[in-house]
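Enquirer: What Swiss-Prot records for this protein is below:
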- Cys47, Thr49, His69, Cys177: Zn(2+) 1 binding site (BINDING)
- Thr49, His69: alcohol binding site (BINDING)
- Thr49, 202-207, Asp226, Arg231, Thr272, 295-297, Phe322, Arg372: NAD(+) binding site (BINDING)
- Tyr52 to Asp: In allele ADH1-Cm (VARIANT)
- Cys99, Cys102, Cys105, Cys113: Zn(2+) 2 binding site (BINDING)
- Ala127 to Gly: In allele ADH1-S (VARIANT)
- Tyr179 to Ile: In allele ADH1-Cm and allele ADH1-S (VARIANT)
- Asp363 to Asn: In allele ADH1-S (VARIANT)
Amino acid sequence: MATAGKVIKCKAAVAWEAGKPLSIEEVEVAPPQAMEVRVKILFTSLCHTDVYFWEAKGQTPVFPRIFGHEAGGIIESVGEGVTDVAPGDHVLPVFTGECKECAHCKSAESNMCDLLRINTDRGVMIADGKSRFSINGKPIYHFVGTSTFSEYTVMHVGCVAKINPQAPLDKVCVLSCGYSTGLGASINVAKPPKGSTVAVFGLGAVGLAAAEGARIAGASRIIGVDLNPSRFEEARKFGCTEFVNPKDHNKPVQEVLAEMTNGGVDRSVECTGNINAMIQAFECVHDGWGVAVLVGVPHKDAEFKTHPMNFLNERTLKGTFFGNYKPRTDLPNVVELYMKKELEVEKFITHSVPFAEINKAFDLMAKGEGIRCIIRMEN
């Protein structure tokens with residue numbers, strides 16, 4: 001493209017300080033360096049992780065910063081050494097990468113790339129420790145290697161998944177984070193047998209995707225656990241068959257679930273990150289064969305406490321990161337599931353706003369309205 005090798009001036013939503021509305025600014029985006037790509041973002045969406053680090057309550061504040069990591073776009077230009085993708089390719093940016101060289105990438109059992117694993121505190125590119133964004137010569141920091149709240153962004157090539165160009169980017173962009181995290185937690189990690197019973201703790205975006213994954217895997221009972229009863233009706237669309245609100249009971253929720261299921265659920269997936277919910281999700285699975293999968297990210301000082309007999313009685317506890325998907329290897333296949341109509345991504349998308357109104361997406365999330373809000377970069 002004519003812009004290759006040159007600085008691009010474009011619009012970006014800049015967070016100047018914690019918790020303050022984003023400001024649409026003209027930024028300069030430098031060309032990609034070795035093993036980097038510059039991507040034209042067409043659609044992006046707001047994920048709770050963006051809000052969490054934008055609020056920066058207890059996290060390292062890195063500002064000014066361009067947030068955003070759930071998106072779809074087209075490669076504008078590539079840096080030296082990039083052979084996997086070319087200008088014009090359709091891609092999904094991913095907050096965690098796959099270098100394809102490290103021990104994790106070479107292992108069939110891991111997706112925790114040594115080089116490109118998520119780092120929320122780093123606001124610069126790993127190649128040279130510098131930002132590719134600037135305003136009047138002053139750096140604007142990156143977020144989790146993606147920074148998709150910008151018309152153009154620069155990423156390491158290991159953080160983009162090349163996908164089918166026929167796939168609608170305004171739909172499949174949500175597959176680059178939350179949807180795949182929940183879906184994979186069920187399909188790849190919990191692996192519920194056909195006809196089994198699954199409990200899903202937390203019916204936000206990731207929990208609904210986990211319920212969808214359990215439904216696709218063939219679970220016959222999917223019990224949604226949430227403190228907000230207004231989420232129950234929505235969750236039926238994602239396969240939930242029953243609901244438990246812990247507030248409605250005067251006994252621990254793991255006991256309620258055990259009574260409902262003749263001794264415990266076959267699988268549970270915990271999507272809140274609340275340490276008590278994590279413990280409940282483990283203790284509610286059936287002895288002998290029950291498997292609990294932890295997805296939600298806990299408070300940094302949280303401690304998981306349970307009696308060792310819960311393990312000795314043959315319950316299994318697993319953790320997962322990004323649904324155990326390797327971004328570059330596996331995400332194109334998840335997109336193909338959508339193209340074959342095996343995934344109903346549309347149910348996930350409840351709102352859409354133009355880029356100029358990006359702060360509306362933050363307002364919707366603050367009010368707990370909807371699931372995903374698509375931000376349209378061009379109109």
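Just so you know, the numbers here start at 1 and follow the chain as drawn.
Glycine residues also receive a Cβ, built from the backbone N, Cα and C atoms like all the rest.
Every position carries its original residue.
Each of these features: where is it, how hidden is it, and who are its neighbours?
Expert: Taking a C-beta cut-off of under 8 Å and a sequence gap of six or more, Cys177 (Zn(2+) 1 binding site) has these contacts in its own chain: Cys47, Thr49, His69, Glu70, Val94, Phe95, Phe322.
According to DSSP, Thr49 (Zn(2+) 1 binding site) sits within a helical segment.
Just so you know, the Cβ of Thr49 (Zn(2+) 1 binding site) picks up 20 other Cβ atoms within 10 Å once every protein chain is counted.
A 10 Å cutoff on Cβ-Cβ distances gives Tyr52 (variant position) a total of 15 other Cβ atoms nearby, all chains included.
In three-state terms derived from DSSP, Cys113 (Zn(2+) 2 binding site) belongs to neither a helical nor a strand segment and is classed as coil. If you draw a 10 Å sphere around the CB of Cys113 (Zn(2+) 2 binding site), it holds 23 other CB atoms from the protein chains shown.
Within the same chain, residues at least six positions away from Ala127 (variant position) with a Cβ under 8 Å of its Cβ are Gln33, Ala34, Met35, Glu36, His156.
DSSP classifies Tyr179 (variant position) as helix under the three-state reduction. Packing around Tyr179 (variant position) is summarised by its Cβ count: 30 other Cβ atoms lie within 10 angstroms of its Cβ, all protein chains included.
Sequence-distant contacts of Asp363 (variant position), defined as residues of its own chain at least six apart whose C-beta falls under 8 angstroms from its C-beta, are absent.
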Enquirer: How many Å lie between the Cα of Val297 (NAD(+) binding site) and the Cα of Cys99 (Zn(2+) 2 binding site)?
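Expert: Here the two Cα atoms lie 24 Å apart.
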Enquirer: Counting Cβ neighbours within 10 Å across all chains shown, tell me which of the binding-site residues Cys105, Leu203, Gly207, Val295 comes out on top.
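Expert: In terms of Cβ crowding, the pick is Val295.
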Enquirer: What kind of secondary structure is Arg231 (NAD(+) binding site) part of, going by DSSP in three states?
Expert: helix
Enquirer: Fewest other C-beta atoms within 10 angstroms of its own C-beta: which of the binding-site residues Cys47, Cys99, Ala205 fits that?
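Expert: Taking Cys47, Cys99, Ala205 as the binding-site residues, the minimal 10 Å Cβ count falls on Cys99.
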Enquirer: For Cys102, Val297, listed as binding-site residues, tell me which one has the smallest number of other Cβ atoms within 10 Å.
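Expert: Counting other Cβ atoms within 10 Å of each of the binding-site residues Cys102, Val297, the minimum falls on Val297.
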